[in-house]
Structure formats: structure tokens, C-alpha cells
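Below is one structure, written out as C-alpha cells; the observations come after it.
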Amino acid sequence: MEGKNKFNTYVVSFDYPSSYSSVFLRLRSLMYDMNFSSIVADEYGIPRQLNENSFAITTSLAASEIEDLIRLKCLDLPDIDFDLNIMTVDDYFRQFYK
């Protein structure tokens, strides 16, 4: 049986109260340390800057595994409560430009 690695590009968006803005600077650094990016190519291959609360990654992980990884890494941050939305890059741009 031949194994295939299927890679997908996901965009992770955070939603948090504005009072957490200083903590978000640490979160942003953490995301970059985990190889997330703030720029991603759209379906036409054009690089696009994501909004300030969004990050992209190309990975073989499933969306649920990405969320688990982020929440695990965030345990070192101060006790914050944030919503996390993970979608494929195509879904992100469809939602963003509709």
C-alpha cells in the first residue's frame, strides 16, 4: 500500500477581546515560531496579506490537530480565552471577499 502525504493550506483566525492585545503580541510570536505565516497565496498564486489576527500554514495535519497544537502551545501564555477558527485558504478567501 502506498502512503500519500496530503498537504493543505489552512488559515487560523483568532477572535479575542481588545483587552488581550498585549498578550496577542506574544501569541503572534508563538505562531511565527511554529512556522505560521501572515502572507498566503490565493487560488491564483497571488500573495495576500492576511488580517492581523490570522495566520496561514501548509501542513499534513487535520484542522482539529492544528487547533490542539495551538491550544497546547498557548498554555504558557497568561490565562486568556479566545475563539479559534480554522478553515482552508480557499474558504478563507471566499468568506473574506464575499
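The backbone N, Cα and C atoms fix where each Cβ goes, glycine too.
Don't look for the substitutions in this one, it keeps the originals.
Phe14 to Ala appears in Swiss-Prot as a mutagenesis experiment; the accompanying note says: Still digests ghoT RNA. Among the mutagenesis results in Swiss-Prot, Asp15 to Ala has the note: Still digests ghoT RNA. The residue drawn here is the original one. Here the residue is the original one, but Swiss-Prot notes a mutagenesis experiment at this spot, Leu25 to Ile: Protein becomes toxic upon overexpression. Becomes classic type II TA toxin protein, increased cell persistence to ampicillin; when associated with L-31. For the published mutagenesis Arg26 to Ala, Swiss-Prot gives the following note: Slightly impaired digestion of ghoT RNA. In Swiss-Prot, a published mutagenesis experiment is listed as Met31 to Leu, annotated Protein becomes toxic upon overexpression. Becomes classic type II TA toxin protein, increased cell persistence to ampicillin; when associated with I-25. As a published mutagenesis entry, Phe55 to Ala appears in Swiss-Prot alongside the note: Reduced digestion of ghoT RNA.
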Taking the Cβ of Leu25 (mutagenesis position) as the centre, count every other Cβ atom within 10 Å, in any protein chain shown. 10
Give me the long-range Cβ neighbours of Phe55 (mutagenesis position): same chain, 6+ apart, Cβ under 8 Å, in sequence order. Val11, Val12, Met31, Phe36, Ser37, Ser38
With DSSP assignments reduced to helix, strand and coil, which class does Phe14 (mutagenesis position) get? strand
Provide, as an integer number of angstrom, the distance between the C-alpha atoms of Leu25 (mutagenesis position) and Asp15 (mutagenesis position). 14
In three-state DSSP terms, the structure that Phe55 (mutagenesis position) belongs to: strand
Rounded to a whole number, how many Å is the Cα of Arg26 (mutagenesis position) away from the Cα of Asp15 (mutagenesis position)? 15
